[in-house]
Amino acid sequence: MSERQGAGATNGKDKTSGENDGQKKVQEEFDIDMDAPETERAAVAIQSQFRKFQKKKAGSQS
(Lines of atoms letter the chains of each structure in order from A and count residues from 1; the text may use other names and numbers.)
(Lines give C-alpha, C1' and ligand atoms only; values in the text may rest on other atoms or scores of the structure.)
Protein backbone atom coordinates (compact mmCIF):
# COMPACT_ATOMS: atom_id res chain seq x y z
CA MET A 1 0.00 0.00 0.00
CA SER A 2 2.90 2.40 0.69
CA GLU A 3 4.09 1.86 -2.89
CA ARG A 4 0.86 3.37 -4.18
CA GLN A 5 1.31 6.40 -1.96
CA GLY A 6 4.81 6.91 -3.36
CA ALA A 7 3.49 6.72 -6.90
CA GLY A 8 0.82 9.28 -6.06
CA ALA A 9 3.40 11.71 -4.76
CA THR A 10 5.39 11.34 -7.94
CA ASN A 11 2.32 11.98 -10.07
CA GLY A 12 1.64 15.14 -8.11
CA LYS A 13 5.09 16.47 -8.95
CA ASP A 14 4.60 15.69 -12.63
CA LYS A 15 1.44 17.78 -12.73
CA THR A 16 3.26 20.89 -11.51
CA SER A 17 5.92 20.62 -14.21
CA GLY A 18 3.43 19.62 -16.92
CA GLU A 19 3.24 23.12 -18.36
CA ASN A 20 6.54 22.76 -20.22
CA ASP A 21 6.04 19.17 -21.42
CA GLY A 22 5.72 20.20 -25.08
CA GLN A 23 9.16 21.77 -25.03
CA LYS A 24 10.85 19.08 -22.95
CA LYS A 25 9.61 16.08 -24.94
CA VAL A 26 11.70 17.08 -27.95
CA GLN A 27 14.85 17.27 -25.83
CA GLU A 28 14.23 14.13 -23.73
CA GLU A 29 13.59 11.55 -26.45
CA PHE A 30 16.11 8.71 -26.19
CA ASP A 31 16.50 5.53 -28.18
CA ILE A 32 17.33 2.91 -25.55
CA ASP A 33 17.82 -0.72 -26.54
CA MET A 34 15.80 -2.52 -23.87
CA ASP A 35 17.28 -5.90 -24.88
CA ALA A 36 20.91 -4.83 -24.46
CA PRO A 37 22.80 -6.67 -21.68
CA GLU A 38 24.10 -3.44 -20.14
CA THR A 39 20.54 -2.08 -19.97
CA GLU A 40 19.40 -5.21 -18.16
CA ARG A 41 22.30 -4.96 -15.69
CA ALA A 42 21.50 -1.32 -15.03
CA ALA A 43 17.83 -2.14 -14.43
CA VAL A 44 18.74 -4.91 -11.97
CA ALA A 45 21.09 -2.57 -10.09
CA ILE A 46 18.46 0.17 -9.88
CA GLN A 47 15.81 -2.26 -8.68
CA SER A 48 18.17 -3.66 -6.05
CA GLN A 49 18.92 -0.21 -4.67
CA PHE A 50 15.21 0.64 -4.65
CA ARG A 51 14.37 -2.52 -2.71
CA LYS A 52 17.06 -1.68 -0.14
CA PHE A 53 15.64 1.83 0.16
CA GLN A 54 12.09 0.53 0.63
CA LYS A 55 13.25 -1.98 3.23
CA LYS A 56 15.15 0.70 5.14
CA LYS A 57 12.20 3.09 4.90
CA ALA A 58 9.76 0.45 6.18
CA GLY A 59 12.07 -0.36 9.10
CA SER A 60 12.43 3.26 10.18
CA GLN A 61 8.67 3.91 10.16
CA SER A 62 7.85 1.04 12.51
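Using the three backbone atoms N, Cα and C, a Cβ is placed for every residue, glycine included.
Its Cβ placed at the centre, Glu29 (mutagenesis position) has 7 other Cβ atoms within 10 Å. In three-state terms derived from DSSP, Glu29 (mutagenesis position) belongs to neither a helical nor a strand segment and is classed as coil. Annotation of the mutagenesis experiment Glu29 to Ala in Swiss-Prot: No effect on the calmodulin modulator function.
Experimental mutagenesis is annotated in Swiss-Prot for Asp31 to Ala, with the remark: Decreased calmodulin modulator function. In this chain, no residue six or more apart from Asp31 (mutagenesis position) has a CB-CB distance below 8 Å.
Summarising the environment of Asp33 (mutagenesis position), the number of other Cβ atoms within 10 Å of its Cβ, over all protein chains shown, is 8. Experimental mutagenesis is annotated in Swiss-Prot for Asp33 to Ala, with the remark: Decreased calmodulin modulator function.
Here the residue is the original one, but Swiss-Prot notes a mutagenesis experiment at this spot, Asp35 to Ala: No effect on the calmodulin modulator function. Around Asp35 (mutagenesis position), taking its Cβ as the centre, 7 other Cβ atoms fall within 10 Å, counting all chains. Annotation note: Asp35 (mutagenesis position) sits in a coil segment as assigned by DSSP.
Looking at Swiss-Prot, the entry for mutagenesis of Pro37 to Gly says: Loss of the calmodulin modulator function.
The domain 'IQ' feature in Swiss-Prot is assigned to 39-62; the stated evidence is sequence analysis.
In the three-state DSSP scheme, Glu40 (mutagenesis position) is classed as helix. The annotation that Swiss-Prot gives for the mutagenesis experiment Glu40 to Ala reads: Decreased calmodulin modulator function.
Note: the Cα of Asp35 (mutagenesis position) and the Cα of Glu29 (mutagenesis position) are spaced 18 Å from each other. When the mutagenesis positions Pro37, Glu40 are scored by other C-beta atoms within 10 Å, Glu40 scores highest. Calculated from their C-alpha atoms, the gap between Pro37 (mutagenesis position) and Glu29 (mutagenesis position) amounts to 21 Å. Glu29 (mutagenesis position) sits 20 Å from Glu40 (mutagenesis position), taking the CA atoms of both as reference points.
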